[in-house]
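Asks: Provided herewith is a single structure, encoded as structure tokens, for subsequent inquiry.
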Amino acid sequence: MTGRARARSRGRGRGQEPAAPGAQPPVSQEAAKPVVSTPSEGQLVGRGRQKPAPGAMSEEAMLQISAGFQQVKIGERGGRRRDFHDSGVHTRQLMEHVKESKTGVSGTAIELRANFMRLLSRPMWALYQYHVDYKPPMESRRLRSALLFQHEETLGKAHTFDGAILFLPNKLRNAETVLCSETRNGEKVEITVTLTNELPPSSPVCLQFYNILFRRILRILNMQQIGRHYYNPDDPFNIPQHRLTIWPGFMTTILQYESSIMLCSDVSHKVLRSETVLDFMYSLRQQCGDQRFPEACTKELVGLIILTKYNNKTYRIDDIAWDHTPNNTFKKGDTEISFKNYFKSQYGLDITDGNQVLLVSHVKRLGPSGRPPPGPAMLVPEFCYLTGLTDKMRADFNIMKDLASHTRLSPEQREGRINRLISNINRNGDVQNELTTWGLSFENKLLSLNGRVLPSERIIQGGRAFEYNPWTADWSKEMRGLPLISCMSLDNWLMFYTRRNADVAQSLLQTLNKVSGPMGIRMQRAVMIEYEDRQESLLRALQQNVARETQMVVVILPTNRKDKYDCVKKYLCVDCPTPSQCVVSRTISKPQALMTVATKIALQMNCKMGGELWSVEIPLRQLMIVGIDCYHDTAAGKRSIGAMVASLNQGMSRWFSKCVLQNRGQEIIDALKGSLQGALKAYLKYNNSLPSRIIVYRDGVGDGMLQSVVDYEVPQIMQSIKTMGQDYEPKLSVVVVKKRISSRFFARIDGKIANPPPGTVIDTEVTRPEWYDFFIVSQAVRFGCVAPTHYNVVFDNSGLKPDHMQRLTYKLCHMYYNWQGIVRVPAPCQYAHKLAFLVGQSIHKEPNMNLDDFLYYL
């Protein structure tokens, strides 16, 4: 898990049930609890966001209805689901040209299956909401429930009740039903149950309810919730040689799609490490010694996600309580109890190291009834297991290979896992009873649908056009020996190397000269500069040798240590703006691979200096394509970096790039408004005219942020365009690009379940009726399942046909110059990602504006 997905998962597990000791007012650390107290009864997401259709309920009514699920256990509700906010965003109805149809026509038809199952309900199914009154009033919620459900014969077995609002799958005989109950001490209580709302199956509250119900089903199947997803601890994959365990599981969501309410279910894996946090701390202390241990421990542990197996909950480590040990006490009810005794009495666990310090996890969610959070959770390292992988583990080829053997599923394996889930749902009696009482069921097969495979593109290079194998989506062989569109001659460039790498530096230089000729690149011999293998020496060598007229700097690094790489990029991107290429010596140390590596390096160097490699046919004239992405920089005070890349020419081979650091709380588009104006001025300078059509691909939009893009970012983009002249009104399209999705598609090719071919478009069945959206499978993968990309056109006054929008989007996936093949997203999105990542990871400052016209970040 990376990026935004990781950010979403950090923090206490979304589905944690109350664990003793119970909820109390906020406490100081002296009285902090060893495990989280009762989580908040958070509000239903998606409330009031959907614009009411004619006859639909008001926002006020939605708020009232939503309150009815407040007391369903938060574990069942699955935590705060931001994707429900997005389901209330209606954009298609504002675009006249796609109101009737948003489907394309190009390409050849292909039969597909998708990881979706239809939710079926009995005819005329509805969810009925009732308000419940007690006379005399009853304070205890538990007592109110007990008194009400003395009348199960009248109400039925299926019900959800929060103490005031009742939901039933069946309509009671009368709009107002009066019931009489009796407390244990003989007090008579009159209960009035009044019908207040009848909710259709596709209402937002019903959709929320289906998801709650499905989480209940997963628990009946003995699956454990960790974070937002459910995993099976009874069927783990153990990798003992690396001390790792994998729990298989599923990520699920139920939403309204084009013509059906469907469950989307995809395979998920939770990687657990066999070592506890205490084991890790012991090992770290041995490595760094007592004096450096506190600092090193804080650096290594804070921010990590851990799992406590005694309750299968995940927590984010926010701090370390160096003055707390298991012998400290906290208040449980009216008595003081030590952490040590608490774990013994509550879980039967013995703490072996009484001197271990405690971990702190802040509970940010509000307490019941909107009260402040219940205070930090204090965790015992001995019972906390590390999750996920360290950077060192990710860099270990053997670990990643062994992990992939369990987690990188083929299309056949992935479909098989999902089919097994369907089978388990249909075979389990308890699950069927739960569904039947609510009048619901799931279709017992995956959804079948039709897609289209777009025609493959012809690659234009050196005055020629050629085709490539559409199944591999790669043209590295086809472009060999062909001159590039435009080449920058290398007359003044430097190569830095250490004494140990002198031989590989010479080999690289000779091979670069050999491969550059056929491409059309004129390359003079580089000035060779030796530096000592120290960061200060490297920086000094750069400062002394890189001049204003230097065209390119190549640095051969002895290892992939980040500090040396960062040093090079900071100096050459900020202080002394010069295109640069870093190469790790190991990459060029194998003679048999040197020609291939040198070819890729030569291509990158040419791009970074302003050269153009290849193109595809773009029929639209006076078109500017813009890509926007962002990155969260933890080193720069948790500021976000916004990157914008805009095309300057017809062939989409020249780009203007700008990166800005946002202030905390500032919207990305506020920071990038000036960048868009700069791009338009650069386009005007390059073409002697402004673009008549602008298409913005906005990547990096997380769940729940769609409304902000529509309400705030689109008007800001339009305002920014207006600064070029009040009479300047280009046609504008804004497309939200989403990679982190759980939708998967399977084709049957030569009788086998396989990935859909590159260029597969899906724009029916699994798209959303309120959006102008589509999926494209653009790239090919050699192993595992290919992941589609979701495109949601949130604003479009261009009148461009859906077919043209889809084909243009696919064409742009061919234009990323760091890969001789098709990539998963349009090139400007990938460029923006690379730029934001470079600034967030290495530079931490805005790059020098002299580099704006170059792809220096490739």
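Glycine too: its Cβ is placed from the backbone N, Cα and C atoms.
Annotated active site per Swiss-Prot: D629, D699, H833 (among others), in sequence order, evidence recorded as similarity to another entry. According to Swiss-Prot, the domain 'Piwi' annotation covers 552-844, on the basis of sequence analysis. As a published mutagenesis entry, N687 to K appears in Swiss-Prot alongside the note: In hu2410; induces germ cells apoptosis. Quoted from Swiss-Prot for the published mutagenesis I694 to N: In fh222; induces germ cells apoptosis.
Provide an account of the burial state, proximal residues and distances for the features listed.
Replies: For D629 (active site), the Cβ neighbour count at a 10 Å cut-off comes to 27, with all displayed protein chains included.
Listed in sequence order, G627, I628, D629, V737, K738, K739, V825, C829, A832, H833 are the same-chain residues six or more apart from D699 (active site) with CB atoms under 8 A from its CB. Look at D699 (active site): DSSP puts it in coil.
Look at H833 (active site): DSSP puts it in a helix.
Mean pLDDT for the domain 'Piwi' (552-844) in this predicted model: 93.
Other C-beta atoms found within 10 angstroms of the C-beta of N687 (mutagenesis position) number 14, with every protein chain shown included.
In this structure, I694 (mutagenesis position) is part of a beta strand by DSSP. Within its own chain, I694 (mutagenesis position) has L623, M624, I625, V626, I721, P730, K731, L732, S733 as residues 6 or more apart in sequence whose C-beta sits under 8 angstroms from its own.
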Asks: Can you count the other CB atoms that lie within 10 A of the CB of H833 (active site)?
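Replies: H833 (active site) is surrounded by 23 other Cβ atoms within 10 Å.
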